[in-house]
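Everything below concerns the one structure shown next.
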Amino acid sequence: MMHILVTLLLVAIHSIPTTWAVTCTGCVDLDELSFEKTVERFPYSVVKFDIAYPYGEKHEAFTAFSKSAHKATKDLLIATVGVKDYGELENKALGDRYKVDDKNFPSIFLFKGNADEYVQLPSHVDVTLDNLKAFVSANTPLYIGRDGCIKEFNEVLKNYANIPDAEQLKLIEKLQAKQEQLTDPEQQQNARAYLIYMRKIHEVGYDFLEEETKRLLRLKAGKVTEAKKEELLRKLNILEVFRVHKVTKTAPEKEEL
């Protein structure tokens, strides 16, 4: 009886698809047969060549990048290729095609519409969420900002804290109109956060940014759900848009009671 149970367990384990074992939310698992056809279906593809069952900080960073990319654009495929140097040597020929160093995994490539046009992430660059975003931004017209951030808002809010009050009010009015045009609920929520911070900085001055950052960090460090942590992180990312190297504008005087 015990022998039968062990046999059934082994069969079940070997029947589990490898895509279940490799946890990378939003990633497509490619192999030698599907690689070229899949990459050619997208304007751009970021592909990570790695060991068959990756783990650790670099894999976690790539997974986080995948989540951010899916929120930001439909024109970018995020994929993985598991390379085995044992058994049937799965995908080893594909790794050899791109001169992947199996002693220095992972190797990350950005493909531009076909399997022969690509750029490799330099081996000296750390595999982090921010570096992967920068890699895509530097080599494509795509924008993958920090979670919560809106490209159009970021572009017009540079040095917002230092511009005259009248210009701040004009920007508030302008972005209020843009916020009303947004159809995605999450984007609408993020836009509301921008507008709240714009009004607060206009009313209180730059000190608000420092005080609000500390408050949100305290909340994030407390006992909150993962969903709440993600919400707080989005707000912190939006707040960073307003940060300036030097404050040149005098804060509004507080009214005496």
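Note that Cβ sites are derived from N, Cα and C of the backbone, with glycine treated the same way.
Every residue here is the original one, so none of the noted swaps is modelled.
While the structure shown retains the original residue, Swiss-Prot records the mutagenesis experiment ASP29 to Asn with this note: Does not affect subcellular targeting of pip. Here the residue is the original one, while Swiss-Prot reports the published mutagenesis ARG41 to Ser with the comment Does not affect homodimerization. Abolishes homodimerization and subcellular targeting of pip; when associated with N-31. Quoted from Swiss-Prot for the published mutagenesis ASP50 to Ala: Affects subcellular targeting of pip but not homodimerization. Annotation of the published mutagenesis ILE51 to Arg or Ser in Swiss-Prot: Does not affect subcellular targeting of pip; the original residue is retained in the structure shown. Under the heading of mutagenesis, Swiss-Prot lists TYR55 to Lys and annotates it as follows: Affects subcellular targeting of pip but not homodimerization. Increases pip binding affinity. According to Swiss-Prot, the mutagenesis experiment GLU212 to Gln carries this note: Affects subcellular targeting of pip; when associated with S-219. For LEU219 to Ser, Swiss-Prot lists a mutagenesis experiment annotated as follows: Affects subcellular targeting of pip; when associated with Q-212.
Considering only the mutagenesis positions ASP29, GLU212, the Cβ with the fewest other Cβ atoms within 10 Å is that of ASP29. In three-state terms derived from DSSP, ILE51 (mutagenesis position) belongs to an extended strand segment.
A separation of roughly 11 Å, to the nearest angstrom, links the Cα atoms of GLU212 (mutagenesis position) and LEU219 (mutagenesis position). Cα distances from ARG41 (mutagenesis position) to the mutagenesis positions ASP29, ASP50, ILE51, TYR55, LEU219 are smallest for ASP29.
The Cβ of ASP50 (mutagenesis position) has HIS59, THR80, VAL81, GLY82, VAL83, PHE105, PRO106, SER107 as same-chain neighbours under 8 Å, each 6 or more residues away in sequence.
Here the CA atom of ILE51 (mutagenesis position) lies 12 Å from the CA atom of ASP29 (mutagenesis position).
A Cα-Cα distance of 29 Å separates TYR55 (mutagenesis position) from LEU219 (mutagenesis position). A distance of 38 Å separates the Cα atom of LEU219 (mutagenesis position) from that of ILE51 (mutagenesis position). Shown in sequence order, GLY82, VAL83, LYS84, PHE105 are the residues of the chain, 6+ apart in sequence, with a C-beta less than 8 angstroms from the C-beta of ILE51 (mutagenesis position). Mapped onto three states, the DSSP output places ASP29 (mutagenesis position) in strand.
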